[in-house]
Amino acid sequence: MNISDIRAGLRTLVENEETTFKQIALESGLSTGTISSFINDKYNGDNERVSQMLQRWLEKYHAVAELPEPPRFVETQTVKQIWTSMRFASLTESIAVVCGNPGVGKTEAAREYRRTNNNVWMITITPSCASVLECLTELAFELGMNDAPRRKGPLSRALRRRLEGTQGLVIIDEADHLGAEVLEELRLLQESTRIGLVLMGNHRVYSNMTGGNRTVEFARLFSRIAKRTAINKTKKADVKAIADAWQINGEKELELLQQIAQKPGALRILNHSLRLAAMTAHGKGERVNEDYLRQAFRELDLDVDISTLLRN
């Protein structure tokens, strides 16, 4: 591909609104000014270097475009269950807990809820942002408060002013990383601003506040929980909905997908496997079938015991 072809290819994509200079810059490592100048043949720097970088970007772009398009989002029975808890917390200005095993679709459901509703904010807690200051800072950034104070007191007051009157919903993903002090801070923020709050994560989110592990601090928060949703495993209806979205309806394929979805990682493993199987089948001009699914399980070297499935 020569420089003229690269310029023409990029110009076509931008003019057809398939991408933007900003997106190309972000993904290629070049500045928007450099890309614009290069496309218009006005770049005074090393055109050869820039052309090589943009050729690599173009090749990757077209390779991705040729892949079979996965379903953007599948509204499963579990998704509806999670959304019900989120709507309840929002409408009643209360706290809800959504807990469950990894890979059952909690995070994707929350992201879609945020995308399709106004005044919904979501942050994901990591060990490095599990303190009061770091957690509140994450929330401030999510709220667009890029110049928020960097001290706990002023930051908490700024967040209260920002959230008051919004009738919004704050979703805290991976909330099992949070200790009593941070949860108490979030509880007070929720109460004072009358927003909804959803704490989401593994079962430790809830078990910390109940049973033998319950401390005085956790017990105070527990008494404020209005709704708890526990998702222990993937429902058969969820797998069927995902299979339908991928246009997979053979009995053997459905049975295999159902068995895999019961393993640790559930829908996450299922989606990775479906994408790889779809890529392989697409390259051969065929539809996804049982053989492609089994091959995908093998190639992904999944950390699940599927040996009995593959022998059947």
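Yeah, the Cβs are placed from backbone N, Cα and C, and that goes for glycine too.
Unsubstituted: the structure retains its original residues.
Taken verbatim from Swiss-Prot:
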- GLY100, ASN101, PRO102, GLY103, VAL104, GLY105, LYS106, THR107: ATP binding site (BINDING)
- LYS152 to Ala: Complete loss of strand transfer stimulation activity and self-integration protection (MUTAGEN)
- ARG187 to Ala: 20 fold decrease in ATPase activity due to impaired ATP hydrolysis (MUTAGEN)
- ASN202 to Ala: 60 fold decrease in ATPase activity due to impaired ATP hydrolysis. No effect on ATP-binding and polymerization (MUTAGEN)
- ARG220 to Ala: 12 fold decrease in ATPase activity due to impaired ATP-binding (MUTAGEN)
- ARG224 to Ala: 60 fold decrease in ATPase activity due to impaired ATP-binding. No polymerization (MUTAGEN)
- ARG268 to Ala: Almost complete loss of ATPase activity due to impaired ATP-binding. No polymerization (MUTAGEN)
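Distribution of Swiss-Prot features across the structure.
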residue	record	DSSP class
GLY100	ATP binding site	strand
GLY105	ATP binding site	coil
ARG187	mutagenesis position	helix
ASN202	mutagenesis position	coil
ARG220	mutagenesis position	helix
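Spacing of GLY105 (ATP binding site) relative to ARG268 (mutagenesis position) is 8 Å (Cα to Cα, whole number).
The Cβ neighbour count for GLY100 (ATP binding site), using a 10 Å radius and every protein chain shown, is 23. Non-local contacts of ARG187 (mutagenesis position) by the CB criterion (under 8 A, 6+ apart in sequence, same chain) comprise ILE95, LEU197, ARG220, LEU221, ARG224. When the mutagenesis positions LYS152, ASN202, ARG268 are ranked by how far their Cα is from the Cα of GLY103 (ATP binding site), ARG268 comes first.
For PRO102 (ATP binding site), the Cβ neighbour count at a 10 Å cut-off comes to 13, with all displayed protein chains included. Comparing the Cα of VAL104 (ATP binding site) with the Cα of every entry in LYS152, ASN202, ARG268, these being the mutagenesis positions, the smallest distance points to ARG268. Cα proximity to GLY100 (ATP binding site) (within 10 Å) is found for the following mutagenesis positions from LYS152, ASN202, ARG268: ASN202. When the recorded positions LYS106, ARG224, ARG268 are scored by other C-beta atoms within 10 Å, LYS106 scores highest. Cα spacing between LYS106 (ATP binding site) and ARG268 (mutagenesis position): 11 Å, rounded to the nearest whole number. Closest to LYS152 (mutagenesis position) by Cα-Cα distance, out of the binding-site residues ASN101, PRO102, THR107, is THR107.
Nearest by CA distance to ARG268 (mutagenesis position), out of the recorded positions ASN101, PRO102, THR107, ASN202, is PRO102. Residue pair ASN101 (ATP binding site) / ASN202 (mutagenesis position) shows a Cα separation of 6 Å.
Less than 8 angstroms from the CB of THR107 (ATP binding site) sit THR124, ASP173, MET200, each of them six or more residues away in the same chain.
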